[in-house]
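Quick look at what Swiss-Prot annotates:
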type	residues	note
BINDING	Gln121, Arg122, Arg123, Asn124, Ala125, Phe126, Arg127	3',3'-c-di-GMP binding site
DOMAIN	121-234	domain 'PilZ'
MUTAGEN	Gln121 to Ala	1.7-fold decreased affinity for c-di-GMP
MUTAGEN	Arg122 to Ala	20-fold decreased affinity for c-di-GMP
MUTAGEN	Arg123 to Ala	Loss of c-di-GMP binding
MUTAGEN	Arg127 to Ala	Loss of c-di-GMP binding
MUTAGEN	Asp157 to Ala	Loss of c-di-GMP binding
MUTAGEN	Ser159 to Ala	4-fold decreased affinity for c-di-GMP
Amino acid sequence: MFNESDAPQPPKVLSTPLEIAANLRQLQESHDPLIITFHDRSHRFQSYVVHVDRESNTLALDEMIPRDGEKFIENGEHFRVEGFHDGVRIAWECDHALKISEVDGHRCYSGPLPQEVTYHQRRNAFRAALKLSQLVDIILDGAHLKGNGAMRGKLLDISATGCKLRFEGNVEDRLQLGQVYERFKAGNPLGLVDTMVELRHLHYEERINTTFAGVRFHNLSGQAQRKIESFVYQLQREARRFDKDDY
């Protein structure tokens, strides 16, 4: 639905255990990917919330991707966590040592719940989902793409600032979180050529043998920005007209 609540909101700082646990649990239940950045280090790592318990004041994060980020956890280095849930940015600082343990037989990092969480609703960047019958073909390529040849996939949804992509099979080992790929192309009717994108989210869904990637547009030209905004506006109009309740 489209109303004034979709307008941008200033960030809020959540400080009560109830609010913090509720928002972290949303990230857990939706399996929303997290971006982890260690202070004074350029690499980004991906994880997920796997356990939230307000009663015992504990939080557990899934094993990091790539795994080599674990050595920074072992060193007790501080880091920042950032996730997105339904257009809301949820972020916090981890400034204490975490314990490497297991939850349901899977490796994880556990510690206390954060004392503060930043909650920032960013609905102003309308994200338009494409119907399955209308998915746009995309090509992802660039100097830092691992493996042989460009990657071909589908555009699932798009906003003025980024888009979600789908690739057949497990392609996680070909991509690096935080990396910029300079040759992203999208077929008609969007028609983007050699656009720069930054990889923000990456998740392989084994059940359907599909990899999902979230990218943010990087240094867009004026022409590309206008193409994207026009395409989003077109999708927005169609969504209002045909599928109000679905968007």
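Every residue gets a Cβ built from N, Cα and C, even glycine.
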Exercise. For the mutagenesis positions listed here, Gln121, Ser159, which shows the highest count of neighbouring CB atoms within 10 A?
Worked result: Ser159
Problem set entry | Distance, Gln121 (mutagenesis position) to Asp157 (mutagenesis position) (CA atoms, angstrom) | 19
Exercise. Near the Cβ of Asp157 (mutagenesis position), how many other Cβ atoms are there if near means within 10 Å?
Worked result: 17
Problem set entry | Ser159 (mutagenesis position) and Gln121 (mutagenesis position), Cα-Cα, nearest whole angstrom | 15
Problem set entry | Rounded mean pLDDT for the residues that make up the domain 'PilZ' (121-234) | 87
